[in-house]
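Swiss-Prot has this to say about the protein:
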BINDING   Cys47, Thr49, His69, Cys177  Zn(2+) 1 binding site
BINDING   Thr49, His69  alcohol binding site
BINDING   Thr49, 202-207, Asp226, Arg231, Thr272, 295-297, Phe322, Arg372  NAD(+) binding site
BINDING   Cys99, Cys102, Cys105, Cys113  Zn(2+) 2 binding site
VARIANT   Tyr52 to Asp  In allele ADH1-Cm
VARIANT   Ala127 to Gly  In allele ADH1-S
VARIANT   Tyr179 to Ile  In allele ADH1-Cm and allele ADH1-S
VARIANT   Asp363 to Asn  In allele ADH1-S
Amino acid sequence: MATAGKVIKCKAAVAWEAGKPLSIEEVEVAPPQAMEVRVKILFTSLCHTDVYFWEAKGQTPVFPRIFGHEAGGIIESVGEGVTDVAPGDHVLPVFTGECKECAHCKSAESNMCDLLRINTDRGVMIADGKSRFSINGKPIYHFVGTSTFSEYTVMHVGCVAKINPQAPLDKVCVLSCGYSTGLGASINVAKPPKGSTVAVFGLGAVGLAAAEGARIAGASRIIGVDLNPSRFEEARKFGCTEFVNPKDHNKPVQEVLAEMTNGGVDRSVECTGNINAMIQAFECVHDGWGVAVLVGVPHKDAEFKTHPMNFLNERTLKGTFFGNYKPRTDLPNVVELYMKKELEVEKFITHSVPFAEINKAFDLMAKGEGIRCIIRMEN
């Protein structure tokens, strides 16, 4: 493209300080360096992780910063050494990468790339420790290697998944984070047998995707656990068959679930990150064969406490990161599931706003309205 090798001036939503509305600014985006790509973002969406680090309550504040990591776009230009993708390719940016060289990438059992694993505190590119964004010569920091709240962004090539160009980017962009995290937690990690019973703790975006994954895997009972009863009706669309609100009971929720299921659920997936919910999700699975999968990210000082007999009685506890998907290897296949109509991504998308109104997406999330809000970069 004519812009290759040159600085691009474009619009970006800049967070100047914690918790303050984003400001649409003209930024300069430098060309990609070795093993980097510059991507034209067409659609992006707001994920709770963006809000969490934008609020920066207890996290390292890195500002000014361009947030955003759930998106779809087209490669504008590539840096030296990039052979996997070319200008014009359709891609999904991913907050965690796959270098394809490290021990994790070479292992069939891991997706925790040594080089490109998520780092929320780093606001610069790993190649040279510098930002590719600037305003009047002053750096604007990156977020989790993606920074998709910008018309153009620069990423390491290991953080983009090349996908089918026929796939609608305004739909499949949500597959680059939350949807795949929940879906994979069920399909790849919990692996519920056909006809089994699954409990899903937390019916936000990731929990609904986990319920969808359990439904696709063939679970016959999917019990949604949430403190907000207004989420129950929505969750039926994602396969939930029953609901438990812990507030409605005067006994621990793991006991309620055990009574409902003749001794415990076959699988549970915990999507809140609340340490008590994590413990409940483990203790509610059936002895002998029950498997609990932890997805939600806990408070940094949280401690998981349970009696060792819960393990000795043959319950299994697993953790997962990004649904155990390797971004570059596996995400194109998840997109193909959508193209074959095996995934109903549309149910996930409840709102859409133009880029100029990006702060509306933050307002919707603050009010707990909807699931995903698509931000349209061009109109």
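Quick reminder: no glycine exception, Cβ is built from N, Cα and C everywhere.
Original residues only.
Features recorded in Swiss-Prot, as mapped to the structure shown.
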{"residue": "Cys47", "record": "Zn(2+) 1 binding site", "CB count, 10 Å": "22"}
{"residue": "Thr49", "record": "Zn(2+) 1 binding site", "CB count, 10 Å": "20"}
{"residue": "His69", "record": "Zn(2+) 1 binding site", "CB count, 10 Å": "27"}
{"residue": "Cys105", "record": "Zn(2+) 2 binding site", "CB count, 10 Å": "21"}
{"residue": "Cys177", "record": "Zn(2+) 1 binding site", "CB count, 10 Å": "29"}
{"residue": "Tyr179", "record": "variant position", "CB count, 10 Å": "30"}
{"residue": "Leu203", "record": "NAD(+) binding site", "CB count, 10 Å": "26"}
{"residue": "Gly207", "record": "NAD(+) binding site", "CB count, 10 Å": "28"}
{"residue": "Val297", "record": "NAD(+) binding site", "CB count, 10 Å": "13"}
{"residue": "Asp363", "record": "variant position", "CB count, 10 Å": "13"}
Which listed residue (Cys99, Ala127, Ala205, Val295) has most other Cβ within 10 Å, given these are recorded positions: Val295
Arg231 (NAD(+) binding site), number of other Cβ atoms within 10 Å: 20
Close in space, distant in sequence - Arg372 (NAD(+) binding site), Cβ under 8 Å, 6 or more apart: Ser45, Leu46, Glu70, Val174, Gly178, Ala205, Phe348, Ile349, Thr350, His351
Binding-site residues: Cys102, Cys113 - member with fewest neighbouring CB atoms within 10 Å: Cys102
Separation of alpha carbons, Tyr179 (variant position) and Val295 (NAD(+) binding site) (Å): 12
Collapsed DSSP category at Val297 (NAD(+) binding site): coil
Cα-Cα distance linking Tyr52 (variant position) and Cys99 (Zn(2+) 2 binding site), given in Å to the nearest integer: 27
Candidate recorded positions Cys47, Cys105, Asp363, pick with smallest Cα gap to Leu203 (NAD(+) binding site): Cys47
Intrachain C-beta neighbours of Tyr52 (variant position), sequence separation six or more, cut-off 8 angstroms: Gln59
Assigned element (helix, strand, coil) containing Cys99 (Zn(2+) 2 binding site), judged by DSSP: coil
Candidates Gly207, Val297, Asp363 (recorded positions) - the one closest to Thr49 (Zn(2+) 1 binding site) by CA: Val297
